[in-house]
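Here the structure comes first, spelled out in structure tokens, and everything after it is commentary.
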Amino acid sequence: MNCKNMDTSYEIINYLTKDELDIDLSCMDKKERYKIWKRLPKCELHCHLDVCFSVDFFLNVIRKYNIQPNMSDEEIIDYYLFSKPGKSLDEFVEKALRLTDIYIDYTVVEDLAKHAVFNKYKEGVVLMEFRYSPSFMSFKHNLDKDLIHEAIVKGLNEAVALLEYKIQVGLLCTGDGGLSHERMKEAAEFCIKHKKDFVGYDHAGHEVDLKPFKDIFDNIREEGISLSVHAGEDVSIPNLNSLYTAINLLHVKRIGHGIRVSESQELIDLVKEKDILLEVCPISNVLLNNVKSMDTHPIRMLYDAGVKVSVNSDDPGMFLTNITDNYEELYTHLNFTLADFMKMNLWAVQKSFVDPDIKNKIISKYF
């Protein structure tokens with residue numbers, strides 16, 4: 001696959017306005033509701049660009065580069081992707097590492113970035129923050145991290161221009177150093193080196209208490225880079241220390257996932273006091289077995305308690321889902337309304353790390 005051969009046509013989306021939020025969804029079938037979810041002007045803050053692709057894109061790369069010549073399409077999907085509930089985040093990480101097979105050259109990386117922007121526009125996203133991990137994308141085929149970054153920025157910018165700026169895109173750098181101070185520092189230095197292209201910094205991978213790395217996060221923040229780390233996602237961890245560290249020591253503006261805030265009234269009060277938004281990824285939480293079912297997802301309780309939350313797809317390529325699937329699940333299982341969703345998306349725009357002028361224009365146009 002090559003960018004020059006990619007379908008860059010697009011349709012104009014007739015977005016919902018504030019005056020159209022009383023649409024009766026109850027009389028619609030699923031197909032009709034999906035048309036509404038698409039028309040809802042959305043801001044997505046938590047999506048890993050590394051795994052933001054359609055099945056067709058993924059299989060095209062696998063076949064073009066002859067990566068798994070002895071597997072059928074079904075076997076490839078089962079081997080690499082995570083379309084049904086698993087046992088844990090660890091199981092997901094194991095599969096995600098296999099995915100690095102596809103980051104075989106810089107053309108694939110650029111194509112992936114461009115493809116992701118077009119897909120998000122087609123889902124009705126007006127403001128999109130992608131994040132990616134330089135180390136994750138580079139290690140399997142020993143690609144140069146700076147050239148990976150160059151390819152991603154080029155792909156994103158070209159796609160936004162081809163879409164005539166009907167979608168705005170920001171980029172976060174993700175560090176995933178685990179408990180290695182050296183790897184964490186290396187990721188932070190990469191982010192600072194390319195800070196003109198990044199709007200924020202994130203830590204992902206296995207959830208850990210980041211207290212030992214406070215100095216690294218302080219350095220990033222002092223460079224004017226906003227912070228959002230994964231915390232309060234993994235229910236197998238016996239404490240909530242990652243959340244307290246993120247809030248009280250790292251001074252994050254947002255938290256990736258953060259659903260375990262619901263387990264503590266003190267944490268609920270704390271995120272409200274500090275005006276921290278939780279980047280909630282509903283389908284991801286269920287598939288990774290951090291929430292037993294969508295009916296019991298804590299986003300409903302958090303929203304009702306006055307905590308700012310947003311709706312996100314996390315790893316849509318891995319999950320064979322997209323952002324509109326998450327809205328459908330929240331409507332079907334937790335009775336969220338269009339007005340609720342509009343409020344969440346306004347919060348997301350307000351808490352986005354992109355330039356304030358971009359945010360103000362989007363708020364004025366859609367909210």
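Residue numbers in this text run from 1 along the chain shown.
Any Cβ shown, glycine's included, is placed from N, Cα and C.
If you look up Swiss-Prot, you'll see His46, His48, His230, Asp314 marked as Zn(2+) binding site, on the strength of experimental evidence. Under a cutoff of 8 A between CB atoms, and with a sequence separation of 6+ in the same chain, the neighbours of His230 (Zn(2+) binding site) are Asp202, His203, Ala204, Gly205, Glu207, Ile255, Gly256, His257.
Under DSSP, His48 (Zn(2+) binding site) is assigned to a strand (E or B) in the three-state scheme. The purine D-ribonucleoside binding site annotation in Swiss-Prot covers His48, Leu49, Asp50, Asp176, Gly205, Glu233, His257, Asp314.
Recorded in Swiss-Prot as a mutagenesis result, Cys27 to Gln carries the remark: No effect on catalytic activity towards adenosine or 5'-methylthioadenosine; when associated with I-227. Taking the Cβ of Cys27 (mutagenesis position) as reference, no residue of its chain lies under 8 Å away while being at least six apart in sequence. The secondary structure of Cys27 (mutagenesis position), as reduced to three states from DSSP, is helical.
Recorded in Swiss-Prot as a mutagenesis result, Phe136 to Leu carries the remark: Severe decrease in catalytic activity towards adenosine or 5'-methylthioadenosine. Around Phe136 (mutagenesis position), the C-beta neighbours below 8 angstroms that are at least 6 residues distant in the chain are Asp50, Ala96, Thr100, Thr174, Asp176.
The note that Swiss-Prot attaches to the published mutagenesis Thr174 to Ala is: Slight decrease in affinity for adenosine and severe reduction in affinity for 5'-methylthioadenosine.
In Swiss-Prot, a published mutagenesis experiment is listed as Thr174 to Ile, annotated Slight increase in affinity for adenosine and severe reduction in affinity for 5'-methylthioadenosine.
Quoted from Swiss-Prot, the note attached to the mutagenesis of Asp176 to Ala states: 7-fold reduction in affinity for adenosine and 9-fold reduction in affinity for 5'-methylthioadenosine. Reduces further catalytic efficiency with adenosine or 5'-methylthioadenosine as substrates; when associated H-179.
For the mutagenesis experiment Asp176 to Met, the note given by Swiss-Prot reads: Severe reduction in catalytic efficiency with adenosine or 5'-methylthioadenosine as substrates. Other Cβ atoms within 10 Å of the Cβ of Asp176 (mutagenesis position) number 19 in total over all chains.
Among the mutagenesis results in Swiss-Prot, Leu179 to His has the note: No effect on catalytic activity. Reduces further catalytic efficiency with adenosine or 5'-methylthioadenosine as substrates; when associated A-176. The residue drawn here is the original one.
Under its mutagenesis entries, Swiss-Prot includes Leu227 to Ile with the note: No effect on catalytic activity towards adenosine or 5'-methylthioadenosine; when associated with Q-27. Under the three-state DSSP scheme, Leu227 (mutagenesis position) falls in the strand class.
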Legend entry - Rounded distance in angstrom between the Cα atoms of Glu233 (purine D-ribonucleoside binding site) and His46 (Zn(2+) binding site): 13
Inset, instruction - Enter the number of other CB atoms within 10 angstroms of the CB of Asp314 (Zn(2+) binding site). - result: 28
Legend entry - Nearest recorded site to Leu227 (mutagenesis position) by CA-CA distance, among binding-site residues His46, His48, Leu49, Asp314: His46
Inset, instruction - Measure from the Cβ of Asp50 (purine D-ribonucleoside binding site) and count the other Cβ atoms within 10 Å, all protein chains considered. - result: 27
